[in-house]
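Participant: Sharing a structure with you now.
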Amino acid sequence: MAEITASLVKELRERTGAGMMDCKKALTEANGDIELAIENMRKSGAIKAAKKAGNVAADGVIKTKIDGNYGIILEVNCQTDFVAKDAGFQAFADKVLDAAVAGKITDVEVLKAQFEEERVALVAKIGENINIRRVAALEGDVLGSYQHGARIGVLVAAKGADEELVKHIAMHVAASKPEFIKPEDVSAEVVEKEYQVQLDIAMQSGKPKEIAEKMVEGRMKKFTGEVSLTGQPFVMEPSKTVGQLLKEHNAEVTGFIRFEVGEGIEKVETDFAAEVAAMSKQS
């Protein structure tokens, strides 16, 4: 067995753009033959995947699955809406989802490691970067889910509710984006931040501080209702709040998770004309 030196790994990284561990593995399998390692990496798609790794994957799918009292929600990203609809990409996301449910895996790094070889092969086949971005689990007496297309997914856990009610609550969460279950759940940090914003607005209107503070107190009650599930008007019957709906059914929501594709990812918009102009200057 040839010695796999650091300089050899470094050279392979520079020539392929692949990660250090991938290069070391390829060299070990090729018994230190760098040309054979490169050939094997090309065949496996590792080089193509490495080149795509820097591309922003902000599109993709949200998947949900419930098994009894346990549910998983998963986001898998690609670069375009076209690939998000690809059968191979969808099958890959479903396979990751099934594994997460079966193994109750909530550590995304574990999923990434488990499916890295399949991901690399899919990147080579499809030609876009693919990323298993996040996964979360929810447990409860009654679970419900809702998918708005493939871009928004929701899991809801409740007590004392039937499946239809939980489904309707999940639809509401998808549409209204609550951040907390009840107004009293809104964190002190969020309340303080909003209070300062509203106080600044009130003070700018020229009101005395005492009057401004009273105005803000009223606004804060409205704010905590707006960002909490039970304080929001129910989307299917806006004359009542979700809290009132739950009370009518003697039910309680114990948790919810809402994922939307690409949340928090800054998608780079390419100016094609500018890109061509820049390339022409380099040539």
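Just so you know, glycine gets a Cβ as well, placed from its N, Cα and C.
What you are looking at is a predicted structure, and each value in this text was computed from that prediction instead of being measured.
As annotated in Swiss-Prot:
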type	residues	note
MUTAGEN	LYS24 to Ala	No change in binding to EF-Tu and in promoting GDP exchange
MUTAGEN	ASP81 to Ala	2 to 3-fold less active in promoting GDP exchange and slightly lower binding constant for interaction with EF-Tu
MUTAGEN	PHE82 to Ala	2 to 3-fold less active in promoting GDP exchange and 6-fold less active in binding to EF-Tu
MUTAGEN	HIS148 to Ala	At least 100-fold decrease in affinity between EF-Ts and EF-Tu and only small amount of GDP exchange activity
MUTAGEN	ALA202 to Glu	Resistant to toxin CdiA-CT-EC869, partially resistant to toxins CdiA-CT-NC101 and CdiA-CT-96.154, but not resistant to other CdiA toxins in growth competition experiments, in vitro prevents CdiA-CT-EC869 from digesting tRNA(GUG-Gln). Partially resistant to bacteriophage R17
MUTAGEN	ARG219 to Pro	Resistant to toxin CdiA-CT-EC869, partially resistant to toxins CdiA-CT-NC101 and CdiA-CT-96.154, but not resistant to other CdiA toxins in growth competition experiments. Resistant to bacteriophage R17
Participant: Among LYS24, HIS148, ALA202, ARG219, these being the mutagenesis positions, pick the one whose CA is nearest to that of ASP81 (mutagenesis position).
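Facilitator: Given the candidates LYS24, HIS148, ALA202, ARG219, the nearest one is HIS148.
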Participant: May I ask which of the mutagenesis positions LYS24, HIS148, ALA202, ARG219 is closest to PHE82 (mutagenesis position) if we compare their C-alpha atoms?
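Facilitator: Result for PHE82 (mutagenesis position): the nearest of the mutagenesis positions is HIS148.
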Participant: So, three-state DSSP: helix, strand or coil for HIS148 (mutagenesis position)?
Facilitator: strand
Participant: Could you state the whole-number distance in Å separating the C-alpha atoms of ARG219 (mutagenesis position) and ALA202 (mutagenesis position)?
Facilitator: 10
Participant: What is the interatomic distance between the Cα atoms of LYS24 (mutagenesis position) and HIS148 (mutagenesis position), given in whole Å?
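Facilitator: On Cα coordinates alone, these residues lie 43 Å apart.
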Participant: How far is it from HIS148 (mutagenesis position) to ALA202 (mutagenesis position), counting Cα to Cα, in Å?
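Facilitator: Approximately 38 Å lies between the Cα of HIS148 (mutagenesis position) and that of ALA202 (mutagenesis position).
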